[in-house]
Every structure is written in structure tokens, then in C-alpha cells.
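Novice: Sending over a structure as C-alpha cells; questions will come in a sec.
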Amino acid sequence: KIFEDPTTSYKYSISMTTRHMREGEIDGVDYFFKTKEEFEALIKDDQFIEYAQYVGNYYGTPVQYVKDTMEEGHDVFLEIEVEGAKQVRKKFPDALFIFLAPPSLDDLKERLVGRGTESDEKIQSRVNEA
């Protein structure tokens with residue numbers, strides 16, 4: 001709810017990914033969707049604060065988006081995997097990190113199934129990765 005309040009300075013970062021857009025998602029709102037080739041070119045140009053591969057897709061936080069958002073006066077929150085957080089920690093040692101995890105792997109699987117957006121195979125892959 002805090003990110004929906006127009007009077008707050010908090011803004012949720014929009015990540016970039018190579019995964020396919022799900023039904024109802026909007027490019028530039030939910031994620032910045034890129035091809036694998038586009039994403040890899042951005043990696044070569046050092047255009048990410050952090051990036052990682054997860055379940056066969058790239059995910060990353062674009063440097064320019066975060067810089068622009070901060071210049072607008074916002075405090076930016078990133079929702080990233082542990083490997084990405086390690087990269088951010090190296091670049092920004094004073095950043096505040098909060099780790100959130102589901103109570104159990106069964107709860108994680110239940111949440112993923114409840115979304116209704118992924119195949120059983122993809123869900124199992126994500127649970128195994130966790």
C-alpha cells in the first residue's frame with residue numbers, strides 16, 4: 001500500500017527480464033521486457049545495478065531507471081534474488097537490505113499455484129531453485 005500512496009517518496013523499482021510477458025502484464029509497468037540478445041547487450045554495456053539468471057531467464061535492475069527515479073526525489077525499493085543482492089551490496093555497501101521468505105517451501109508452492117500463471121513444471125523448477 002505504501003507504494004500506492006502518491007504523497008510518499010517510496011517507489012518500487014521496475015526490473016527488466018527476458019521471460020515472456022504474462023497475461024495482464026504491461027511493459028514498463030510490471031517489467032521492462034527484453035529479448036535475450038537485448039539483455040546481454042545491456043550487460044556488456046554495464047547497464048545493470050544487478051542481474052541474475054533465474055529459472056532460465058535473465059532478471060536485472062536497470063541503472064538508468066533507478067538513477068532517474070532517485071533524481072525525481074524517490075527512495076527506490078528493489079525486489080531481487082539473493083545473488084542480485086550480493087551484487088548490490090558490493091556496489092552500494094550502505095544500502096539497506098530486508099530479506100523476505102515464505103514460511104515454507106510448501107507455502108511458496110501454494111502461492112505460485114494460486115497465481116495460475118505458470119505450468120506445473122515451471123512451478124516445481126522455482127520451488128527447487130528456492
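A Cβ is built for glycine as well, from the same backbone N, Cα and C atoms used for every other residue.
So Swiss-Prot lists these for the protein:
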| type | residues | note |
| --- | --- | --- |
| DOMAIN | 1-130 | domain 'Guanylate kinase-like' |
| VARIANT | LYS109 to Arg | In strain: MCL8544 |
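How about a rundown of where these features are and what they're close to?
Specialist: Per-residue pLDDT, averaged along the domain 'Guanylate kinase-like' (1-130), amounts to 90 for this model.
Contacts of LYS109 (variant position) defined by a Cβ separation under 8 A and a same-chain sequence distance of 6+ are given as ILE123, VAL127, in order along the sequence. A helical conformation is recorded for LYS109 (variant position) in the three-state DSSP classification.
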